[in-house]
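Chemist: Pulled from Swiss-Prot, these are the listed features:
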ACT_SITE  Tyr374  active site
BINDING   His202, His377  heme b binding site
MUTAGEN   Tyr374 to Phe  Impairs the linoleate 8R-lipoxygenase activity
MUTAGEN   His1004 to Ala  Impairs the isomerase activity
Amino acid sequence: MGEDKETNILAGLGNTISQVENVVAASLRPLPTATGDGTYVAESTQTGLAKDLSHVDLKDVRTLAEVVKSAATGEPVDDKQYIMERVIQLAAGLPSTSRNAAELTKSFLNMLWNDLEHPPVSYLGADSMHRKADGSGNNRFWPQLGAAGSAYARSVRPKTMQSPSLPDPETIFDCLLRRKEYREHPNKISSVLFYLASIIIHDLFQTDPKDNSVSKTSSYLDLSPLYGNNQDEQNLVRTFKDGKLKPDCFATKRVLGFPPGVGVLLIMFNRFHNYVVDQLAAINECGRFTKPDESNVDEYAKYDNNLFQTGRLVTCGLYANIILKDYVRTILNINRTDSTWSLDPRMEMKDGLLGEAAAMATGNQVSAEFNVVYRWHACISKRDEKWTEDFHREIMPGVDPSTLSMQDFVAGLGRWQAGLPQEPLERPFSGLQRKPDGAFNDDDLVNLFEKSVEDCAGAFGASHVPAIFKSVEALGIMQARRWNLGTLNEFRQYFNLAPHKTFEDINSDPYIADQLKRLYDHPDLVEIYPGVVVEEAKDSMVPGSGLCTNFTISRAILSDAVALVRGDRFYTVDYTPKHLTNWAYNEIQPNNAVDQGQVFYKLVLRAFPNHFDGNSIYAHFPLVVPSENEKILKSLGVAEKYSWEKPSRISHPIFISSHAACMSILENQETFKVTWGRKIEFLMQRDKHQYGKDFMLSGDRPPNAASRKMMGSALYRDEWEAEVKNFYEQTTLKLLHKNSYKLAGVNQVDIVRDVANLAQVHFCSSVFSLPLKTDSNPRGIFAESELYKIMAAVFTAIFYDADIGKSFELNQAARTVTQQLGQLTMANVEIIAKTGLIANLVNRLHRRDVLSEYGIHMIQRLLDSGLPATEIVWTHILPTAGGMVANQAQLFSQCLDYYLSEEGSGHLPEINRLAKENTPEADELLTRYFMEGARLRSSVALPRVAAQPTVVEDNGEKLTIKAGQVVMCNLVSACMDPTAFPDPEKVKLDRDMNLYAHFGFGPHKCLGLDLCKTGLSTMLKVLGRLDNLRRAPGAQGQLKKLSGPGGIAKYMNEDQSGFTPFPSTMKIQWDGELPQLKEDF
């Protein structure tokens, strides 16, 4: 208390002295004669670093260091270090006169200002969420920027004084452009790349013939050739039903005057759009696309429009990704490397020490200069040159193109276009006939696409435009003149490229250089068009130069690509899962593990799902001809990953639905063969040695039967049932204890992800000595969830590879993880094979679970067969393990889902009673409850291929099956067949156990059937003991699933960004505490 008083006295004394000093200073001031009102002029006093240092300590220095580091690196700030508060402390602690304090405060204010966009570029509301038909509203503050009907921008100031008497356009064509000798593209780029370029060009440029300063299309990559330039055109291609486009249609008429490969690409985008809206409606993320009754006209119109507009965003998103990941990669020759680098303008950037980040979502307006940059007629192939000549003769019969005036040419094209029907479904396309549903025959479209992929395009450069394009090129030259565009050199200087000083700089070909000299007198006077297309073309460079276009064009198109994508709100700030939905966003995203991030295959395989193998070279790399792709991919060591077969129709399997027919087929091993051998061998191939051919499910030969017998003997040893029951009871309980939690006092767990899936992982890793990392085995390699994903990938690749669009990605990923797991499993098996020291191995692995010795002894029994360790692992252990985990987890989750459903929950009280009774009789009934629940939620279909012609009777209908035809035994319908299961929708505990079909039937019936029944009914018993077992409220308590062909369910992963054959997540709740674990488990 005394010290406080002394401190207050001293402080007061200091204040008094300070006040006296101020009074003395004031008394010494001169009179205020500098102002008219008799006041003193206030003098600004600023202090510098010297005075600041007396107010700064080590903590402040550290604060400044961290601020400087953050500004330099752009790394996120760790706000738990209180950096902002420490900056405030530093600024507040400096003298009020400190110059540095003022600068620090300014920097702080600048940072806070820059945290937010001024003005914002992304907004809520339906009006802002979707593209407008005419492209308006991309920039909310300049809504007409880039809209259809806007005037072209001018990029370059035309300062050079040119003579009004410029060379005749047709003379220019004959001197500089006319094709004399056809040259293939030096990098063997296919015509498909230039068909895509045609779509891009006509997406951005469509000069209004009534006012050639105006473009009738938007300045955005919004697929307007498909969707239309305005609302009227868009309405013509819409069905106004379920968000769909009219089948195999596109809005623009102009494309009908191009080689049919261009139209095929647009039809492919049309099909992709319709595929997307089907999926969006089926998934209905967060109820976003809940379908109203069609009688409610206004609500249904909103539903249809929401689906259509979202589908357009998604389809345009794939279009942009194809441009950036396939088209630009090929242009830059990166496709010839294994690099995943790409020029993606959507990259997020922040201001840094090297300058400000490029702006984003600003909008765009195309310029007249770029209109002439994209005239690539030199690259038209010989095949398309002939097509164009034939087309010309068709629309202007009897007219010689070489003598046709430009006026007559324009008039002839106008008459042709005016004669096309307004209704897109009625417009002719390449002589193809529409089917009753309005679509074209897939065979015809695929044939056109195949021929386009195989057609090598022409090379860029002078003297390479087909003669048939003389009028087109002459009109282009005249149009550039009417726009008063700058010269070639002015355009180059705009990009900071050195101007051409001589005609030989423009083109080293003496003839072209001389012709330019005679036409223009001086390099500075060469017009931008035809200048940009008669320039010398770049050489090929890997990577760097793949398109091998003219020098100036090669620079301009990259700048344009960045501006078009980075300036588009819908490809940047509004390109999010929230706008597109999680599934759609993921569907169009590149995966660097597939084709180094290229995505063209996503379009091809969705448009034509019944013609291509999932690894078809025609689908994955269509922008280069197949023969050249073979050289490229061989040099990269990946050619064997792809199929080089030409596309051909793949027949659909015939679904068999009756129980009797399914059982008959599955039992008839002579006529109907299993189909999984090729997939198993693909996954198990090791060091160019084929493994897996003799695995039990790989075929129907004697070695396959021997595999089944050997694995059965190894799995089912003495007292296996008691050991399996004990394992599943304790493992399930342990996982419940480990992964359950309380929410507001209520018990909850993700029963699928954290219990059902993981229990099978533990069982499989114990039985087969797989390297699982757990508390009891900390030296394992794979975490529980990792090993589950590996096993699920293996199972899906072998048995559920049904989605052609994901097939390649799935198979490559499954093979990679299979190889990793196999190598680690080999290490364990080889130790046993070489030493036989089982006990030492058990100790080394730190295993303490109830099945650890079971698994080690099982491997020893397999080795006793005399087979090499490699054969044991790659042909028998890995395929068996891969067939167990995900399948068993699926069965249990489906069974539990039924008993938690409205129709099945009435059985829970009896299951609860039986589970607590804990008698053999009660356990038998629980097994029957499990089999019934699994039957009622079955999602299994088993394929077989007919080895010879036969007839199958299915539900009273005789089906003729040809040799080589695949039949699909639909066990979903077989499990609900009333002839085998009377009252099929009810749970009945007295059914014949031999009739259950969901484990298969016949010689390839699930080998682990008895293990599975025992283990999974034990899990049901553990869960059944919990009181008031129920779903968690809301969507988290449901299995997210959709019905596929034949009623076979497909599930969605946790974030609903993709489909999977297996349940992924479902949360349950219960009352009371969990039973105690055994101490020694």
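Even glycines carry a Cβ here, placed using N, Cα and C.
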Chemist: Per residue, counting other C-beta atoms within 10 angstroms of the C-beta, which of the recorded positions His202, His1004 reaches the highest number?
Modeler: His1004
Chemist: Give me the non-local Cβ neighbours of His377 (heme b binding site): same chain, 6+ apart in sequence, Cβ-Cβ under 8 Å, ordered along the sequence.
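Modeler: Residues satisfying the criterion: Val465, Pro466, Phe469, Val472, Glu473.
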Chemist: With DSSP assignments reduced to helix, strand and coil, which class does His1004 (mutagenesis position) get?
Modeler: helix
Chemist: Enumerate same-chain residues with a sequence separation of six or more from Tyr374 (mutagenesis position) and a Cβ-Cβ distance below 8 A; give 'none' if the list is empty.
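Modeler: Within the chain, Tyr374 (mutagenesis position) has Cβ neighbours under 8 Å at Ala197, Ile200, Ile201, Leu204, Phe205, Ile557.
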Chemist: What Cα-Cα separation, expressed in whole Å, is found between His202 (heme b binding site) and His1004 (mutagenesis position)?
Modeler: 57
Chemist: Should Tyr374 (mutagenesis position) be counted as helix, strand, or coil on the basis of DSSP?
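Modeler: Reduced to three states, the DSSP call for Tyr374 (mutagenesis position) is coil.
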Chemist: According to DSSP, which kind of secondary structure is His202 (heme b binding site) found in, if we only use helix, strand and coil?
Modeler: helix
